Amino acid sequence: MVLSRRFAQVSSDEEDDVPITRSKGRNSASPEESLGKRRKRKTVKLYEDFEEKEADRKKKRKGNKEDEDMAEGDDDQAEEETNPEAEEEEDEEEEEKPDDACPVGDSVNVTGKGKGKRTHFNQFAYDGNTYDLEVPVLLVPEDKSQKPYVAIIKDITQTKDGSMMILGQWFYRPEEAEKRGGGNWQSSDTRELFYSFHRDEVPAESVMHRCVVYFVPAHKQLPKRKNNPGFIVRKVYDTVEKKLWKLTDKDYEDSKQREIDVLVKKTMNVLGDLPDLESEDMLVDQENVLKAKRSFRKVNISPVDVRREEDASLKAETPGSGAGISSEHYAILEKFDSLTGDAHRDKCLGKLLEAVQHICYIPENKQAGDEAKVGSDASHLEQDEKDTKPENGKDEKFLWPDAAVPQVCALENASHASLASDFQKYNQKMRTLVFNLKNTALLARRLLNGELEPATILNMSPTELKEGLTADETTKKEPDDADRMQMTSVRCSRCSQLTVGLRDIIQAGHGDRYQLECVDCGYSWYASRDEVSTLTIVTDKPAQGTEKEDIEKNLTSPRETNKPKDEALKTNDSNADNNPEASKKPE
């Protein structure tokens, strides 16, 4: 375009005329020559300009290429510099947080006030999923290098500012469960988690997704991983004591035990009846349970068989007698065909016979060769008879050994029937009976005469055995309150009965105070010394048909015990004059 525009300008007539007139003044050459030279110069100049332009264009093209190359390099470098930002933007776009968690359904409860107000729900929605209570879920860990946390949703709440929170009951992975002495608890299965009663509150947005957790008892086989994928729980982790317990242990608190039972039942409903472990596995498991429980449960020591020690130390006095039984008592039991065949039971029978022998009557004409002869300590037994024999002489009806053997055998049979399964309790009961029958003559007499049945004696407390009386009999023998109190002639202000007695005399302050109590209605009140200075003490009940005798008795204060008798009587008379109502007799 430039080139064509220049040729057009040179070929115009106006351009030709102007340079001619100017050249005439400077050159003397002819117009034709000058015109030819000028055209030639212009042509050369135009070609030179054209070549320069072409060269400039080539240079510009080269420069443009270099600039483009440099620009491309700069662009690449700029792209390299801007790539991290672009990647971060892309990551941010990929990690764009979903909508906040929101409750589902109506609220079920509201707790707290003010800033601490919480609204409770049964469900919440987050990231397109709905989560309910009692559902195990995976939670985002604090550190990305950690595995997701596992918890059961126990509560769903919404704070006053609208934030959703969940209360989770946590599971512990074996590498997270610390031991008290250091280190972590180990597991033989990578699926295993440890259940705990530790709870904590976290934002609802930390929930990743649901998961499956199976609670398998210790005596059941684990479900196959292929058929039932998910976590398994066989033990409970104590976050305080840093110990592990079995799911099947029954030492938890009632509420915690019910919680575990419900979780195990849910698992059994899903998996069905799992097969039991083999016997070897069960033995190993029981050993582990015993080792773990030694630290917190009282060790149950098996009862010691005392028979071995006692039977070994005691020798039979005769070749045919039982171990630990004297020849006399063995012969008596053999005569009455009362031997049981059990050495220990026969020994207990012999001791019971010996315990009641001191109240039995042994005829004087008994010969040394009789089966029921008295042993070497006969003189001692006779002395005991004299000491314990009652005044009415009823001991003579307890002939030895006829009156003793049937009752003693019945008592031992009743003890063995009720305590045969527990040798320790049976042995203790026999020792208690032998001791009390020896030291309480009333108990022995009531056993032999049939007043107390063997079953009744077995159920008597140590105090009752010592007294020889049951609780009902002891209550009947206790005197009434009226028998223990001094009855007065004062009339009760509540029931208007003349059954008021003096319960107590209280010494306090300036004078004595007397506590009066009505036997009929139980009403109690206090009276001053002046009011009760002269009281009527009711004597023993008279015979039927005779009038009651009233005796006036002057009650003196404990402070006046040291005063002369005349002075004390004078004081009481003056008090009676001042208070005539107190000295009145009932009509």
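Glycine is treated like the rest: Cβ placed from N, Cα and C.
Just so you know, the substitutions we noted aren't modelled in this structure.
Predicted-model confidence for the domain 'BAH' (129-248) is 89, expressed as mean pLDDT. Summarising the annotation, Swiss-Prot assigns domain 'BAH' to 129-248 and lists sequence analysis as the type of evidence.
Looking at Swiss-Prot, you'll find the mutagenesis Tyr149 to Ala noted as follows: Reduced binding to trimethylated histone H3 lysine 27 (H3K27me3). Not able to rescue disruption phenotype; when associated with A-170 and A-172. The local packing around Tyr149 (mutagenesis position), expressed as other Cβ atoms within 10 Å of its Cβ over all shown chains, amounts to 21.
Here Swiss-Prot describes Trp170 to Leu as a published mutagenesis experiment; the accompanying note says: Lost binding to methylated histone H3 lysine 27 (H3K27me3, H3K27me2 and H3K27me1) and accelerated flowering time under long-day conditions; when associated with A-172. DSSP assigns Trp170 (mutagenesis position) to a strand in the three-state reduction.
Around Trp170 (mutagenesis position), taking its Cβ as the centre, 21 other Cβ atoms fall within 10 Å, counting all chains. Trp170 to Ala appears in Swiss-Prot as a published mutagenesis result, with the remark: Lost binding to methylated histone H3 lysine 27 (H3K27me3, H3K27me2 and H3K27me1). Not able to rescue disruption phenotype. Not able to rescue disruption phenotype; when associated with A-149 and A-172.
Looking at Swiss-Prot, you'll find the mutagenesis Tyr172 to Ala noted as follows: Lost binding to trimethylated histone H3 lysine 27 (H3K27me3). Lost binding to methylated histone H3 lysine 27 (H3K27me3, H3K27me2 and H3K27me1) and accelerated flowering time under long-day conditions; when associated with L-170. Not able to rescue disruption phenotype; when associated with A-149 and A-172.
Taking a C-beta cut-off of under 8 angstroms and a sequence separation of 6 or more, His198 (mutagenesis position) has the following same-chain neighbours: Gln169, Trp170, Thr239. DSSP assigns His198 (mutagenesis position) to a strand. In Swiss-Prot, a mutagenesis experiment is listed as His198 to Ala, annotated with the note Reduced binding to trimethylated histone H3 lysine 27 (H3K27me3).
One entry in Swiss-Prot concerns the mutagenesis experiment Asp200 to Ala. Its note says: Lost binding to trimethylated histone H3 lysine 27 (H3K27me3). In sequence order, Leu167, Gly168, Trp170 make up the list of same-chain residues 6 or more apart from Asp200 (mutagenesis position) whose Cβ falls under 8 Å from its Cβ.
Annotation source Swiss-Prot lists domain 'TFIIS central' at 344-493.
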Field: DSSP state at Tyr149 (mutagenesis position), helix/strand/coil
entry: strand
- prompt: Any idea what the Cα distance is from Tyr172 (mutagenesis position) over to Tyr149 (mutagenesis position), rounded to a whole Å?
  reply: 8
